[in-house]
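To start, the structure under review is shown below, and the notes come after it.
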Amino acid sequence: MSELSAARELDEIAHTASEGWMIAGLIGGAIVGAALIAVTGGTAAVAVAAVVAGASAGGGLGEVLGSMSWAPRHVTGVLADGSPNVYINGRPAIRAHISTGECSEDGPAKKVVAQGSAKVYINDFPAARINDLLACSAEIHTGSPNVIIGGEKEQTDDIEPEIPDWVNWTLLAAGAGAAAVLATPAIAILGTLGGLGGGFAGSLIGGAFFGEGSDGQKWSMLAGGFVGGFAGGKGGAKFDAWRNTKIVEPPPRVTTKVDPISPPRMTLAEAVGQEQAKVWTQTARANAEKNNAQLSTLLTDDQIGAIYGYTTNEGYTALNPALRGQTPLTPELEAFTGHVTDGLNKLPAYNGETYRGTTLPAHILEQNQIGGTVSDGGFMSTSAKTPFDGDVSISVRGNSGKQIDFLSKYKNEAEVLYPPNTRFEVINRIEQNGTTHLLYREIP
């Protein structure tokens, strides 16, 4: 688990050296390519290709090296819009998704803080720390000298890469084209694919061993790219040798069977009907804007409408029996469930004990013994205030529940909803005055 200095208003933000080192690599690589041609000679096409290949390789290498932790950073602004009521060292604390940074490198508009702690929340949003990123890829450069916040990184907003994707794809295409001129198309294609595959594999291995975003991961990616590119180039050379000696006969005509493409998930309107979806979405959006406008912005129309629809009698009485295998789980109900689950995943976790009142079949109640593990195939509704009616009273301690009363049809229920198949350990069981009292603790 990462432990990093807490971020506050006016703490500095900085960009890496990726852009500057990429430009330096482009220039340096082009010079090296030109020098090689000057020494060895070559046609005009070969000379141009050598310069392009050198520039592409140098630019890509410079971009990666510039992002290393030891590469210099340059300060581009400060953090702003901290918490109105939580202070660290006398300065407002910074929260992901709400707080911003004033970055001189990315125009006059403020950039939202896009990462924070997955364990520590301030005003219901992840607490930001040093090294967390803003939406423009600037990182928080300075922080509190004595307040440390733990937890892995949680991303709340999209992050634009420091080097746009089109630039990297252009470098890749230019390098592959230059390789085709300098060598052969087969060597260029297989070498490029080998480099991409090796780099991807190296990134996965390095991320697992050294951590995501670490220098070790980046070195592993570079090494994998070089090894994969070399192996692919050798494979291309062998292919060229085989092609030049093989007698090629016209292939027989064959009929290729094309598997149908799986259709995308239904919209909420397709799943429950256009009018029903419209009513749910409009009502939920109005409730959310009134009760918690910030959370409202996290959800799409299909997600907010589906969560609201679940809270109605028509919603949960249709979904839960199907999820528990008691009624058919139709494609429409699968889509409905997917939109509810996607929406819950975007909401902050509820911290605290919740309660549930219910009536369980005898064979299910019998499974609820101390030390046992239980789960519900459907969504599990609990309340942050008082349990619902029933001869079984359950107290729940977990961290996967999401409070949805800000959009619910029944706000007074203070509903906290757990996703299907959440696993709990039965910590205690007491029989008292005809009521069974159970204590659940979520299993991570």
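Here the Cβ of each residue, glycine as well, is placed from N, Cα and C on the backbone.
A quick note: this is a predicted structure, and the numbers were derived from the prediction, not measured.
Annotation note: Arg356 (active site) sits in a strand segment as assigned by DSSP. Residues annotated as active site in Swiss-Prot, with sequence analysis given as evidence: Arg356 (among others).
According to Swiss-Prot, the active site annotation covers Ser381 (among others), on the basis of sequence analysis. Of all Cβ atoms in the shown protein chains, 21 besides its own fall within 10 Å of the Cβ of Ser381 (active site). In the three-state DSSP classification, Ser381 (active site) falls within a strand.
Counting every protein chain shown, the number of other Cβ atoms lying within 10 Å of the Cβ of Glu415 (mutagenesis position) is 25. The feature active site is assigned by Swiss-Prot to Glu415 (among others).
The domain 'TR mART core' annotation in Swiss-Prot covers 266-444 and rests on sequence analysis.
Glu415 to Gln appears in Swiss-Prot as a published mutagenesis result, with the remark: Cells are impaired in interbacterial competetion, no ADP-ribosylation of proteins in target cells, the ART domain is no longer toxic when expressed in E.coli.
Calculated from their C-alpha atoms, the gap between Glu415 (mutagenesis position) and Ser381 (active site) amounts to 7 Å. On a Cα basis, Arg356 (active site) lies 7 Å away from Ser381 (active site).
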